[in-house]
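Here the structure comes first, spelled out in structure tokens, and everything after it is commentary.
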Amino acid sequence: MGLPPLLSLPSNSAPRSLGRVETPPEVVDFMVSLAEAPRGGRVLEPACAHGPFLRAFREAHGTAYRFVGVEIDPKALDLPPWAEGILADFLLWEPGEAFDLILGNPPYGIVGEASKYPIHVFKAVKDLYKKAFSTWKGKYNLYGAFLEKAVRLLKPGGVLVFVVPATWLVLEDFALLREFLAREGKTSVYYLGEVFPQKKVSAVVIRFQKSGKGLSLWDTQESESGFTPILWAEYPHWEGEIIRFETEETRKLEISGMPLGDLFHIRFAARSPEFKKHPAVRKEPGPGLVPVLTGRNLKPGWVDYEKNHSGLWMPKERAKELRDFYATPHLVVAHTKGTRVVAAWDERAYPWREEFHLLPKEGVRLDPSSLVQWLNSEAMQKHVRTLYRDFVPHLTLRMLERLPVRREYGFHTSPESARNF
């Protein structure tokens, strides 16, 4: 097996800096129950450490397999004698052979500067990763690269079983990964929720087979005996679209209204560095200055214009130099308040450092009060909770675009009408 030059890890590298999180035994057992390989087949655990998945698979399925573990950290590699341990960076490793089964818990986190991201020890090879993986996009999480690499190392018909954060189901950074999985074989997703102790991360198990097509979505029920899978829906023609827990009720609601993205241009606020560079921005209040607002100023149905949470002030009339829509009263929807909808109408047109800003498209006439009331309603919160559960810690652009709005909730369209704020 060919080994690339091994990244020199700092002697004090902590598991967190490598993206490693211990897998609860009940999760390991559930994943092993989904795993399969032909007798005599090759079974691989990436980022293996002491090989919990190899050990559990061998105990459940027997010894008639060739077991291989790959680990980048020499201090962590501790496999039993019946398994072959390889010290290598899995993402750059080229074994020259394919595998029947790959299972495990890949590291997760964004590779970047130590001041911002916990997985900073891989920063030296990040450019190599970006060149190696066709699914790398945006602030790609390391587990996405592990998924692509593992799929490429499978034999035809081979099986992959990983436990990963649920974020890949909906985030735009994983759009290429979802499309890649849809092209390469059959994907099954099992929702577990927050099963990692002391981690605010919602997890799913992905079972991928390098044959067939389509998506199966499963819920699970946990008991003393482990996780029981419950089939939610099957999508035989899945092409990599975002994955949601749709119900008859959510489908009816979406059919009955227009997507918010069809009615509004959705814009992003200027960021802190832009404000700090602007010559009119001050760090102390003064005559003619207003607070630069943040998500903490946005409440369900109203805006707190008085408190300053950003530590920045500026003349309101100059805010349009940062974003032109700051000059116009408009709809503001939270990006930073979890997977729920918090909306208000910014009638004073203040500068904002955060959140989504929605401007009506040509021909859309609005009743701001009714629209805001609908977006903050319990019916809307239930709709979002049902579809997206706790996949991500914030409302995303793609989620926002698809929120349904019926005409009785504050809008109508006509070719002749102009914008009415």
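Residue numbers in this text run from 1 along the chain shown.
Each Cβ is built from the backbone N, Cα and C atoms, and glycine gets one as well.
Here is what Swiss-Prot says about this protein:
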BINDING   THR23, GLU45, PRO46, ALA47, CYS48, GLU71, ASP89, PRO107  S-adenosyl-L-methionine binding site
MUTAGEN   TYR108 to Ala or Gly  Drastically reduces enzymatic activity; KM for both DNA and s-adenosylmethionine is not significantly changed
MUTAGEN   TYR108 to Phe or Trp  Essentially wild-type activity
MUTAGEN   PHE196 to Trp  Essentially wild-type activity
MUTAGEN   PHE196 to Ala  Drastically reduces enzymatic activity; KM for both DNA and s-adenosylmethionine is not significantly changed
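Taking the features listed in Swiss-Prot, we show where each one sits on the structure.
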residue	record	DSSP class
THR23	S-adenosyl-L-methionine binding site	coil
GLU45	S-adenosyl-L-methionine binding site	strand
GLU71	S-adenosyl-L-methionine binding site	strand
ASP89	S-adenosyl-L-methionine binding site	coil
PRO107	S-adenosyl-L-methionine binding site	coil
PHE196	mutagenesis position	coil
Rounded to a whole number, what is the top Cα to Cα distance in Å among the residues the record ties to S-adenosyl-L-methionine, namely THR23, GLU45, PRO46, ALA47, CYS48, GLU71, ASP89, PRO107? 20
Per 10 Å Cβ neighbour count, which of the recorded positions GLU45, TYR108 ranks highest? GLU45
In Å, rounded, how far does the Cα of PRO107 (S-adenosyl-L-methionine binding site) sit from the Cα of PHE196 (mutagenesis position)? 13
Given the binding-site residues THR23, PRO46, ALA47, CYS48, ASP89, which lie within 10 A of PHE196 (mutagenesis position) by CA-CA distance? THR23
All-chain count of other Cβ atoms within 10 Å of THR23 (S-adenosyl-L-methionine binding site): 18
Given the binding-site residues ALA47, CYS48, the candidate whose Cβ has the fewest other Cβ atoms within 10 Å is ALA47
